[in-house]
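J.: Features from Swiss-Prot:
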type	residues	note
DOMAIN	8-117	domain 'Ig-like C1-type'
MUTAGEN	Gln139 to Phe	Impairs signal transduction in response to antigenic stimulation
MUTAGEN	Val162 to Phe	Reduces TR-CD3 complex assembly
Amino acid sequence: DLNKVFPPEVAVFEPSEAEISHTQKATLVCLATGFFPDHVELSWWVNGKEVHSGVSTDPQPLKEQPALNDSRYCLSSRLRVSATFWQNPRNHFRCQVQFYGLSENDEWTQDRAKPVTQIVSAEAWGRADCGFTSVSYQQGVLSATILYEILLGKATLYAVLVSALVLMAMVKRKDF
């Protein structure tokens with residue numbers, strides 16, 4: 001029944017900071033949901049080229065509501081890359097889902113609409129690592145504090161020196 005044909009909605013979820021900091025890896029997750037029938041092909045594209053390395057896709061779509069005969073389906077896939085590759089803002093990641101509204105065995109005529117075939121995708125760009133962690137922040141604050149104290153000490157020493165020179169000049173004037 002063509003009235004029950006629903007194309008997928010596709011979303012890409014970015015890797016967690018915890019995963020990146022603990023494993024030096026980044027896993028992007030693609031989720032295709034709400035489609036019926038379950039005829040889809042999912043692929044990952046990085047910088048305009050299809051990739052297979054680091055990809056793990058569910059073996060088949062799952063029913064969102066298994067109790068219903070005409071339940072819509074969902075499918076997930078993961079792409080794992082190095083943390084440094086993910087942290088390059090020039091890298092472009094795209095999850096593409098090709099959806100076939102009818103199977104190859106279904107026939108269609110002029111009285112029946114052509115098979116629904118769509119490409120639905122979602123994307124993400126690499127995120128630059130701003131370099132701030134709690135440790136680097138604390139080190140930066142400590143360095144700034146030490147630098148401030150050095151500059152303050154230097155300014156105080158300069159003020160004492162100038163005051164001493166002014167005082168000596170005033171004493172010499174009184175002697176004349």
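A Cβ is built for glycine as well, from the same backbone N, Cα and C atoms used for every other residue.
A description of the local structural setting of each listed feature is requested, covering burial, neighbours and distances.
T.: Here Gln139 (mutagenesis position) comes close to no residue that lies at least six apart in sequence on the same chain with a C-beta under 8 angstroms from its C-beta.
Long-range Cβ contacts of Val162 (mutagenesis position) within its own chain (separation 6+, distance under 8 Å) are none. According to its DSSP assignment, Val162 (mutagenesis position) is helical.
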